[in-house]
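> According to Swiss-Prot, the record shows the following:
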BINDING   Asn88, Tyr91, Glu92, Cys146, Thr181, Asn233, Arg238, Gly249, Ile250, Lys251  Mo-molybdopterin binding site
MUTAGEN   Cys146 to Ser  Loss of enzymatic activity. Enhances binding to MsrQ and targeting to the inner membrane
Amino acid sequence: MKKNQFLKESDVTAESVFFMKRRQVLKALGISATALSLPHAAHADLLSWFKGNDRPPAPAGKALEFSKPAAWQNNLPLTPADKVSGYNNFYEFGLDKADPAANAGSLKTDPWTLKISGEVAKPLTLDHDDLTRRFPLEERIYRMRCVEAWSMVVPWIGFPLHKLLALAEPTSNAKYVAFETIYAPEQMPGQQDRFIGGGLKYPYVEGLRLDEAMHPLTLMTVGVYGKALPPQNGAPVRLIVPWKYGFKGIKSIVSIKLTRERPPTTWNLAAPDEYGFYANVNPYVDHPRWSQATERFIGSGGILDVQRQPTLLFNGYAAQVASLYRGLDLRENF
(Lines of atoms letter the chains of each structure in order from A and count residues from 1; the text may use other names and numbers.)
(Lines give C-alpha, C1' and ligand atoms only; values in the text may rest on other atoms or scores of the structure.)
Protein backbone atom coordinates (compact mmCIF):
# COMPACT_ATOMS: atom_id res chain seq x y z
CA MET A 1 0.00 0.00 0.00
CA LYS A 2 1.43 3.39 -0.95
CA LYS A 3 2.07 5.60 2.04
CA ASN A 4 0.01 8.77 2.27
CA GLN A 5 2.38 11.61 3.14
CA PHE A 6 -0.45 14.15 3.36
CA LEU A 7 -2.26 12.97 6.47
CA LYS A 8 -5.14 14.96 7.83
CA GLU A 9 -4.82 16.21 11.39
CA SER A 10 -7.58 13.81 12.39
CA ASP A 11 -5.50 10.88 11.16
CA VAL A 12 -2.61 11.78 13.44
CA THR A 13 -4.61 12.71 16.55
CA ALA A 14 -7.36 10.13 16.26
CA GLU A 15 -6.11 8.03 19.18
CA SER A 16 -6.49 10.90 21.60
CA VAL A 17 -9.97 11.55 20.25
CA PHE A 18 -11.05 7.95 20.68
CA PHE A 19 -9.46 7.67 24.11
CA MET A 20 -11.31 10.79 25.24
CA LYS A 21 -14.58 9.30 24.00
CA ARG A 22 -13.94 6.04 25.82
CA ARG A 23 -13.17 8.17 28.85
CA GLN A 24 -16.64 9.69 28.61
CA VAL A 25 -18.11 6.24 29.13
CA LEU A 26 -15.81 5.61 32.08
CA LYS A 27 -16.68 9.01 33.55
CA ALA A 28 -20.33 8.02 33.41
CA LEU A 29 -19.36 5.03 35.54
CA GLY A 30 -18.04 7.43 38.19
CA ILE A 31 -14.36 7.66 37.30
CA SER A 32 -12.73 11.03 37.96
CA ALA A 33 -10.77 13.01 35.38
CA THR A 34 -7.69 12.87 37.61
CA ALA A 35 -7.76 9.11 37.82
CA LEU A 36 -8.35 8.75 34.11
CA SER A 37 -5.15 10.64 33.35
CA LEU A 38 -2.83 8.29 35.26
CA PRO A 39 -0.05 7.39 34.80
CA HIS A 40 1.32 10.21 32.65
CA ALA A 41 4.71 8.52 32.21
CA ALA A 42 3.04 5.87 30.09
CA HIS A 43 2.20 8.44 27.42
CA ALA A 44 5.85 9.36 26.94
CA ASP A 45 6.85 5.72 26.73
CA LEU A 46 4.15 5.01 24.16
CA LEU A 47 4.93 8.03 22.02
CA SER A 48 8.61 7.05 21.89
CA TRP A 49 7.91 4.24 19.46
CA PHE A 50 5.12 6.04 17.62
CA LYS A 51 7.81 8.60 16.80
CA GLY A 52 9.91 5.79 15.37
CA ASN A 53 12.35 5.62 18.31
CA ASP A 54 13.75 2.28 19.41
CA ARG A 55 12.07 0.56 22.35
CA PRO A 56 13.30 -2.36 24.41
CA PRO A 57 11.89 -5.60 23.01
CA ALA A 58 8.85 -7.13 24.67
CA PRO A 59 9.78 -9.64 27.39
CA ALA A 60 10.72 -12.91 25.74
CA GLY A 61 8.35 -15.79 26.41
CA LYS A 62 9.04 -19.48 25.99
CA ALA A 63 9.56 -20.56 22.38
CA LEU A 64 6.65 -22.67 21.15
CA GLU A 65 6.47 -25.55 18.70
CA PHE A 66 3.87 -24.92 16.04
CA SER A 67 3.01 -25.45 12.41
CA LYS A 68 2.25 -22.80 9.80
CA PRO A 69 -0.71 -24.11 7.77
CA ALA A 70 -0.83 -22.40 4.40
CA ALA A 71 -4.51 -21.58 4.88
CA TRP A 72 -3.65 -19.21 7.72
CA GLN A 73 -0.61 -17.50 6.20
CA ASN A 74 -0.90 -14.42 3.99
CA ASN A 75 0.98 -11.39 2.72
CA LEU A 76 -0.59 -8.83 5.03
CA PRO A 77 1.95 -6.41 6.56
CA LEU A 78 2.56 -7.45 10.16
CA THR A 79 2.40 -5.12 13.12
CA PRO A 80 5.84 -5.23 14.81
CA ALA A 81 6.13 -7.35 17.93
CA ASP A 82 6.97 -4.42 20.21
CA LYS A 83 3.74 -2.68 19.21
CA VAL A 84 1.64 -5.82 19.52
CA SER A 85 2.92 -6.21 23.08
CA GLY A 86 3.30 -2.52 23.93
CA TYR A 87 0.00 -1.00 22.77
CA ASN A 88 -2.81 -2.80 24.56
CA ASN A 89 -6.20 -2.51 26.20
CA PHE A 90 -6.15 -4.58 29.38
CA TYR A 91 -7.86 -2.41 31.98
CA GLU A 92 -7.00 -4.78 34.79
CA PHE A 93 -3.54 -3.19 34.52
CA GLY A 94 -4.52 0.41 33.77
CA LEU A 95 -6.25 2.59 31.20
CA ASP A 96 -3.35 3.85 29.09
CA LYS A 97 -2.17 1.75 26.18
CA ALA A 98 1.30 1.36 27.72
CA ASP A 99 0.04 0.43 31.20
CA PRO A 100 -0.40 -3.32 30.57
CA ALA A 101 3.20 -3.74 29.41
CA ALA A 102 4.40 -1.72 32.40
CA ASN A 103 2.24 -3.41 35.03
CA ALA A 104 1.32 -6.93 33.90
CA GLY A 105 4.55 -8.49 35.12
CA SER A 106 2.77 -8.99 38.44
CA LEU A 107 0.46 -11.61 36.89
CA LYS A 108 1.42 -15.18 37.81
CA THR A 109 0.53 -17.46 34.90
CA ASP A 110 2.05 -20.74 36.12
CA PRO A 111 0.42 -22.64 37.71
CA TRP A 112 -2.84 -21.99 35.87
CA THR A 113 -6.21 -23.71 35.75
CA LEU A 114 -8.79 -23.46 32.97
CA LYS A 115 -12.13 -25.14 33.69
CA ILE A 116 -14.71 -26.12 31.06
CA SER A 117 -18.13 -26.69 32.59
CA GLY A 118 -21.85 -26.12 32.23
CA GLU A 119 -23.92 -27.83 29.55
CA VAL A 120 -21.32 -30.46 28.74
CA ALA A 121 -21.22 -34.23 29.13
CA LYS A 122 -17.57 -34.26 30.18
CA PRO A 123 -16.42 -31.28 32.24
CA LEU A 124 -12.66 -30.93 32.20
CA THR A 125 -9.80 -28.94 33.60
CA LEU A 126 -6.61 -27.92 31.82
CA ASP A 127 -3.41 -26.90 33.55
CA HIS A 128 -0.69 -24.59 32.30
CA ASP A 129 1.17 -27.26 30.33
CA ASP A 130 -2.03 -28.58 28.74
CA LEU A 131 -2.54 -25.22 27.07
CA THR A 132 0.55 -25.67 24.89
CA ARG A 133 0.88 -29.47 24.71
CA ARG A 134 -2.58 -31.02 24.57
CA PHE A 135 -3.48 -29.64 21.15
CA PRO A 136 -1.32 -29.13 18.05
CA LEU A 137 -0.45 -25.46 17.84
CA GLU A 138 -0.52 -23.45 14.64
CA GLU A 139 0.36 -19.92 13.66
CA ARG A 140 -2.43 -17.86 12.17
CA ILE A 141 -1.91 -14.39 10.77
CA TYR A 142 -5.11 -12.51 11.60
CA ARG A 143 -6.34 -8.98 11.25
CA MET A 144 -7.23 -7.43 14.61
CA ARG A 145 -9.67 -4.51 14.74
CA CYS A 146 -10.28 -2.52 17.92
CA VAL A 147 -13.65 -0.85 18.48
CA GLU A 148 -11.63 2.38 18.87
CA ALA A 149 -10.98 2.30 15.11
CA TRP A 150 -7.36 1.17 15.06
CA SER A 151 -6.10 -2.14 13.76
CA MET A 152 -3.15 -4.51 13.67
CA VAL A 153 -2.12 -7.68 11.84
CA VAL A 154 -0.81 -10.28 14.28
CA PRO A 155 0.75 -13.77 13.96
CA TRP A 156 -1.11 -15.49 16.79
CA ILE A 157 -0.33 -19.05 17.87
CA GLY A 158 -2.99 -21.33 19.26
CA PHE A 159 -5.56 -24.03 18.60
CA PRO A 160 -9.18 -23.89 17.43
CA LEU A 161 -11.65 -23.53 20.28
CA HIS A 162 -13.88 -26.18 18.72
CA LYS A 163 -11.24 -28.83 19.48
CA LEU A 164 -11.39 -28.01 23.17
CA LEU A 165 -15.18 -27.89 23.23
CA ALA A 166 -15.40 -31.21 21.42
CA LEU A 167 -13.53 -32.88 24.30
CA ALA A 168 -16.15 -31.58 26.72
CA GLU A 169 -19.02 -32.80 24.50
CA PRO A 170 -21.60 -29.98 24.57
CA THR A 171 -25.12 -31.17 25.29
CA SER A 172 -28.14 -30.32 23.16
CA ASN A 173 -29.01 -27.64 25.72
CA ALA A 174 -25.82 -25.67 25.04
CA LYS A 175 -26.54 -22.51 23.04
CA TYR A 176 -23.86 -20.10 24.24
CA VAL A 177 -20.33 -20.10 25.61
CA ALA A 178 -19.41 -17.86 28.55
CA PHE A 179 -15.80 -16.88 29.28
CA GLU A 180 -14.28 -15.41 32.44
CA THR A 181 -10.92 -13.76 33.16
CA ILE A 182 -8.99 -14.55 36.32
CA TYR A 183 -9.99 -12.50 39.34
CA ALA A 184 -6.79 -11.66 41.21
CA PRO A 185 -6.92 -8.13 42.67
CA GLU A 186 -3.59 -8.64 44.42
CA GLN A 187 -1.98 -9.09 40.99
CA MET A 188 -4.22 -6.86 38.87
CA PRO A 189 -4.33 -3.27 40.15
CA GLY A 190 -7.33 -2.43 37.98
CA GLN A 191 -9.43 -5.03 39.79
CA GLN A 192 -8.31 -3.68 43.15
CA ASP A 193 -8.84 0.01 42.43
CA ARG A 194 -11.86 1.11 40.39
CA PHE A 195 -10.05 4.26 39.27
CA ILE A 196 -7.18 2.30 37.77
CA GLY A 197 -9.53 -0.27 36.22
CA GLY A 198 -11.98 2.15 34.67
CA GLY A 199 -14.85 1.35 36.99
CA LEU A 200 -15.72 -1.83 35.15
CA LYS A 201 -17.23 -4.77 37.01
CA TYR A 202 -14.66 -7.55 37.39
CA PRO A 203 -13.88 -10.28 36.63
CA TYR A 204 -14.10 -9.47 32.94
CA VAL A 205 -16.63 -11.69 31.17
CA GLU A 206 -17.42 -12.35 27.52
CA GLY A 207 -19.60 -14.66 25.47
CA LEU A 208 -20.28 -16.17 22.07
CA ARG A 209 -23.05 -18.12 20.49
CA LEU A 210 -22.11 -21.79 20.31
CA ASP A 211 -21.90 -21.72 16.51
CA GLU A 212 -19.50 -18.76 16.70
CA ALA A 213 -17.37 -20.58 19.25
CA MET A 214 -17.29 -23.70 17.07
CA HIS A 215 -16.27 -21.80 13.94
CA PRO A 216 -12.80 -22.78 12.63
CA LEU A 217 -11.57 -19.17 12.82
CA THR A 218 -12.15 -18.91 16.57
CA LEU A 219 -8.80 -19.40 18.26
CA MET A 220 -7.68 -20.21 21.77
CA THR A 221 -4.45 -18.27 21.68
CA VAL A 222 -1.35 -19.10 23.72
CA GLY A 223 1.41 -17.34 21.78
CA VAL A 224 2.43 -14.55 19.46
CA TYR A 225 5.49 -14.08 17.26
CA GLY A 226 6.66 -17.62 17.95
CA LYS A 227 6.65 -17.43 21.73
CA ALA A 228 4.28 -17.78 24.66
CA LEU A 229 1.99 -14.81 25.21
CA PRO A 230 3.40 -12.07 27.42
CA PRO A 231 1.11 -11.12 30.32
CA GLN A 232 -0.01 -7.85 28.73
CA ASN A 233 -1.40 -9.79 25.76
CA GLY A 234 -3.49 -12.09 27.94
CA ALA A 235 -1.19 -14.88 29.08
CA PRO A 236 -1.39 -17.76 29.37
CA VAL A 237 -4.49 -18.12 27.18
CA ARG A 238 -6.85 -15.68 25.50
CA LEU A 239 -9.58 -15.74 22.90
CA ILE A 240 -9.20 -14.40 19.36
CA VAL A 241 -12.33 -14.00 17.22
CA PRO A 242 -10.93 -12.13 14.21
CA TRP A 243 -14.23 -10.97 12.71
CA LYS A 244 -15.26 -9.23 15.94
CA TYR A 245 -14.01 -6.12 17.70
CA GLY A 246 -11.07 -6.66 19.99
CA PHE A 247 -12.95 -6.38 23.27
CA LYS A 248 -14.49 -9.78 22.51
CA GLY A 249 -10.98 -11.25 22.78
CA ILE A 250 -11.07 -11.94 26.50
CA LYS A 251 -7.66 -12.41 28.13
CA SER A 252 -6.19 -14.63 30.85
CA ILE A 253 -9.15 -17.03 30.78
CA VAL A 254 -9.87 -19.31 33.76
CA SER A 255 -13.42 -20.44 32.96
CA ILE A 256 -15.36 -21.53 29.89
CA LYS A 257 -18.97 -22.41 30.64
CA LEU A 258 -21.55 -23.60 28.13
CA THR A 259 -24.98 -22.17 28.85
CA ARG A 260 -28.59 -22.24 27.73
CA GLU A 261 -29.03 -18.47 27.98
CA ARG A 262 -27.00 -15.64 26.53
CA PRO A 263 -24.31 -14.72 29.06
CA PRO A 264 -23.59 -11.17 30.23
CA THR A 265 -20.55 -9.42 28.76
CA THR A 266 -18.51 -6.72 30.47
CA TRP A 267 -18.66 -3.82 28.02
CA ASN A 268 -22.30 -4.48 27.20
CA LEU A 269 -23.09 -4.25 30.92
CA ALA A 270 -21.14 -0.99 31.16
CA ALA A 271 -22.67 0.71 28.10
CA PRO A 272 -25.31 -1.42 26.35
CA ASP A 273 -26.15 1.25 23.79
CA GLU A 274 -22.51 1.38 22.64
CA TYR A 275 -21.12 -2.15 22.96
CA GLY A 276 -23.32 -4.96 21.74
CA PHE A 277 -23.16 -8.67 22.41
CA TYR A 278 -22.23 -9.55 18.84
CA ALA A 279 -19.62 -6.82 18.25
CA ASN A 280 -19.07 -7.87 14.64
CA VAL A 281 -16.75 -5.54 12.75
CA ASN A 282 -19.07 -3.54 10.51
CA PRO A 283 -18.12 -0.35 8.65
CA TYR A 284 -21.81 0.36 8.02
CA VAL A 285 -22.78 0.46 11.70
CA ASP A 286 -21.07 3.31 13.51
CA HIS A 287 -20.36 3.52 17.17
CA PRO A 288 -22.80 6.11 18.59
CA ARG A 289 -19.93 8.58 18.98
CA TRP A 290 -17.58 7.82 16.10
CA SER A 291 -17.44 6.30 12.65
CA GLN A 292 -16.42 2.69 12.07
CA ALA A 293 -15.99 3.20 8.32
CA THR A 294 -12.21 3.51 8.50
CA GLU A 295 -9.38 2.51 10.82
CA ARG A 296 -5.78 3.46 11.59
CA PHE A 297 -3.44 0.58 10.85
CA ILE A 298 -0.56 0.32 13.29
CA GLY A 299 2.39 -0.86 11.25
CA SER A 300 6.14 -0.54 11.27
CA GLY A 301 6.37 3.22 10.85
CA GLY A 302 6.15 6.13 13.24
CA ILE A 303 3.15 8.36 13.82
CA LEU A 304 3.62 10.21 10.53
CA ASP A 305 3.34 6.90 8.68
CA VAL A 306 -0.01 5.97 10.21
CA GLN A 307 -2.48 5.01 7.50
CA ARG A 308 -6.23 5.37 7.50
CA GLN A 309 -7.76 2.53 5.54
CA PRO A 310 -11.30 1.33 4.87
CA THR A 311 -12.69 -1.09 7.41
CA LEU A 312 -13.83 -4.39 5.91
CA LEU A 313 -17.13 -6.06 6.76
CA PHE A 314 -16.47 -8.76 9.36
CA ASN A 315 -12.87 -7.48 9.31
CA GLY A 316 -12.27 -9.15 5.95
CA TYR A 317 -13.65 -12.56 6.97
CA ALA A 318 -17.14 -12.18 5.47
CA ALA A 319 -16.69 -15.12 3.10
CA GLN A 320 -16.11 -17.40 6.07
CA VAL A 321 -18.60 -16.08 8.63
CA ALA A 322 -21.40 -14.09 6.99
CA SER A 323 -23.60 -17.18 6.81
CA LEU A 324 -23.67 -17.29 10.63
CA TYR A 325 -25.80 -14.15 10.59
CA ARG A 326 -28.13 -14.83 7.69
CA GLY A 327 -31.47 -13.18 8.41
CA LEU A 328 -30.10 -11.25 11.41
CA ASP A 329 -30.42 -7.46 11.40
CA LEU A 330 -26.82 -6.39 12.01
CA ARG A 331 -27.87 -2.86 12.94
CA GLU A 332 -30.13 -4.07 15.70
CA ASN A 333 -27.79 -6.87 16.71
CA PHE A 334 -24.55 -4.90 16.77
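For all residues, glycine too, the Cβ spot is worked out from N, Cα and C.
Here the original residues stay in place, and none of the substitutions has been built in.
How buried are the listed features, and what sits near them?
Under a cutoff of 8 A between CB atoms, and with a sequence separation of 6+ in the same chain, the neighbours of Ile250 (Mo-molybdopterin binding site) are Phe179, Glu180, Thr181, Tyr204, Val205, Glu206, Gly234, Arg238, Leu239.
If you take the C-beta of Cys146 (mutagenesis position) and look for same-chain residues 6 or more apart in sequence within under 8 angstroms, you find Asn89, Tyr245, Gly246, Phe247. In the three-state DSSP classification, Cys146 (mutagenesis position) falls within coil.
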> So if I measure Cβ to Cβ from Glu92 (Mo-molybdopterin binding site) and keep only same-chain residues at least 6 apart in sequence, which ones fall under 8 Å?
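Thr181, Met188, Pro189, Gly190, Gln191, Gly197, Tyr202, Tyr204, Ser252 - these are the non-local Cβ neighbours of Glu92 (Mo-molybdopterin binding site), listed in sequence order.
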> Under DSSP, is Ile250 (Mo-molybdopterin binding site) helix, strand or coil?
coil
